[in-house]
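Visitor: Before I ask anything, here is the structure I am working with.
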Amino acid sequence: MELKTEEEEVGGVQPVSIQAFASSSTLHGLAHIFSYERLSLKRALWALCFLGSLAVLLCVCTERVQYYFCYHHVTKLDEVAASQLTFPAVTLCNLNEFRFSQVSKNDLYHAGELLALLNNRYEIPDTQMADEKQLEILQDKANFRSFKPKPFNMREFYDRAGHDIRDMLLSCHFRGEACSAEDFKVVFTRYGKCYTFNSGQDGRPRLKTMKGGTGNGLEIMLDIQQDEYLPVWGETDETSFEAGIKVQIHSQDEPPFIDQLGFGVAPGFQTFVSCQEQRLIYLPSPWGTCNAVTMDSDFFDSYSITACRIDCETRYLVENCNCRMVHMPGDAPYCTPEQYKECADPALDFLVEKDQEYCVCEMPCNLTRYGKELSMVKIPSKASAKYLAKKFNKSEQYIGENILVLDIFFEVLNYETIEQKKAYEIAGLLGDIGGQMGLFIGASILTVLELFDYAYEVIKHRLCRRGKCQKEAKRSSADKGVALSLDDVKRHNPCESLRGHPAGMTYAANILPHHPARGTFEDFTC
């Protein structure tokens, strides 16, 4: 018998030759390069073609990997029909912040300069520009002789002197059913005291609509009360040159930001606002720039751009003026009229118009907005002017200058989804690489595993030949001893070669009386 060599025992089975591996490999062209033939032009051409294909493959794969790490995205647009839609919140503000009749002597004393009704000497600045009736009332209120001022609070002033929805609202219908001022919730914005219809707050359910078109939404008739507008004798942030209302249509999940996002509605017109709900889905970094985390704010629970802006503006004013405006959340003290004039209004104007770095709000990953199309017609017509004047006990001129109708509805009962999607995902990358591997070198993932497996066997064998595995093998042999199988022993044929062994190696007859006289080793194996 030929015993195994020490090298075979230590190093294991020697791996097959490169020619044998190439002939059985699934990698195309490898068998022609590593063949048993002598070096020839054919083998050289095969090697050249293989290396060229491999180079092209590496270039294409590199380009695909670079494209993947550019994180491109595409935008998918779809329209989805719905059986019903949640009607949006509608916030409206009169462009005049304070009613002239509600400004008291104490209000005029504290806020007269802020409203440009008085100068810094508590005097009416330009009596020639004033209406005679208003001037008479104002002169009486501006007489501060023996007047003892009382404490003044801007929040209370805005709430008391702002326009009342119960006086403004002449008619209200939602889906053909009557609604009232009780369906409007008071909300403060930079325009002062405003009102939100269908706010979804205070335990009230969000209203839904079942059809599109006029008559299936909100229709209101308002009196803007121009007779109550403050006289304008100067330019301040609290005075308005316009007449009408400002309207914002928004989701119930975000606060109104009407001074930046609202649209105007003029008296003397019926304005039709056709809406379409749009649901926007943006991708977070690195494919997009949306904010996927919840808002870290003490004032708002859910993140939105308007909530972020209001939160940022509030913090900015508190840091710079040590107070907050009436429409801002929090527990900081309200600004006084002097702080409004000297600090709050200039600081907020600077922040909104010029500072592009302080209040930078990222787009939320999920957003609902409402696309709008506006159209309008003149009211009242000549045929209806007298009727409306009689109905509301006003003159025809008053009706034309103060009455407006606002009609908000869904154009159709569907919503539009605008969704960002990854243009190239990891599955696409692997598919492209796999396809190019199959095209250029005829390889697959299993082919790559074949190459790694063969390389592992070759490296392992060579390391063991250099003695790096022998120490472990010798240590193992010293611990365990040499283990021979029964077949290995029999192949030495001890029964024939050791029959004439000296008697000193035989068993004693009294131990094995019926056994032939053989040596211990022969007896065991035979």
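Counting starts with 1 at the first residue shown.
Just so it is clear, glycine is given a Cβ too, placed from its N, Cα and C backbone atoms.
Keep in mind that this structure shows the original residues, not the substituted ones.
Mutagenesis annotation in Swiss-Prot: Gln84 to Leu, described as No effect on pH-gated monoatomic ion channel activity. Increases desensitization rates; when associated with P-83 and M-85; the structure shown retains the original residue. According to Swiss-Prot, the mutagenesis experiment Phe174 to Tyr carries this note: No significant decrease in inhibition by the spider pi-theraphotoxin-Hm3a. Here the residue is the original one, but Swiss-Prot notes a mutagenesis experiment at this spot, Arg175 to Cys: 18-fold decrease in inhibition by the spider pi-theraphotoxin-Hm3a. Glu235 to Ala appears in Swiss-Prot as a published mutagenesis result, with the remark: No change in the shift of pH for both activation and desensitization by the spider venom psalmotoxin-1. The annotation that Swiss-Prot gives for the mutagenesis experiment Phe350 to Leu reads: 37-fold decrease in inhibition by the snake mambalgin-1 toxin. Very high decrease in inhibition by the snake mambalgin-2 toxin. For the mutagenesis result Glu357 to Asn, the note given in Swiss-Prot is Moderate decrease in inhibition by the snake mambalgin-2 toxin. Among the mutagenesis experiments that Swiss-Prot reports, Asp432 to Cys is described with the note: Reduction of Ca(2+) block. Loss of Ca(2+) block; when associated with G-425.
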Visitor: To the nearest Å, how far is the Cα of Phe174 (mutagenesis position) from the Cα of Phe350 (mutagenesis position)?
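Guide: Distance between the two Cα atoms comes out at 40 Å.
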Visitor: Please identify, among the mutagenesis positions Gln84, Glu235, Glu357, Asp432, the one with the smallest Cα-Cα distance to Phe350 (mutagenesis position).
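Guide: Going through Gln84, Glu235, Glu357, Asp432 one by one, the closest to Phe350 (mutagenesis position) is Glu357.
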Visitor: Tell me, how many other CB atoms lie within 10 A of the CB of Arg175 (mutagenesis position), whichever protein chain they belong to?
Guide: 17
Visitor: According to DSSP, collapsed to three classes, what secondary structure does Arg175 (mutagenesis position) have?
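Guide: DSSP assigns Arg175 (mutagenesis position) to coil.
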Visitor: Can you tell me how far the Cα of Asp432 (mutagenesis position) sits from the Cα of Arg175 (mutagenesis position), in Å?
Guide: 55
Visitor: So of all those mutagenesis positions, Gln84, Glu235, Glu357, which one's Cα sits nearest to Arg175 (mutagenesis position)?
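Guide: Result for Arg175 (mutagenesis position): the nearest of the mutagenesis positions is Gln84.
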Visitor: Counting other Cβ atoms within 10 Å of each Cβ, which of the mutagenesis positions Phe174, Phe350 scores lowest?
Guide: Phe350
Visitor: At the Cα level, what's the spacing in Å between Gln84 (mutagenesis position) and Glu357 (mutagenesis position), rounded?
Guide: 41
Visitor: Of Glu235, Glu357, Asp432, the mutagenesis positions given in the record, which has the fewest other CB atoms within 10 A of its CB?
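Guide: So among Glu235, Glu357, Asp432, the mutagenesis positions given, the one with the fewest Cβ atoms within 10 Å is Glu357.
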Visitor: Run through the Cβ atoms and count how many others sit within 10 Å of the one on Gln84 (mutagenesis position).
Guide: 10
Visitor: Given Glu357 (mutagenesis position) and Glu235 (mutagenesis position), what distance in Å do their CA atoms have, once rounded to a whole number?
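Guide: Glu235 (mutagenesis position) has its Cα 28 Å from the Cα of Glu357 (mutagenesis position).
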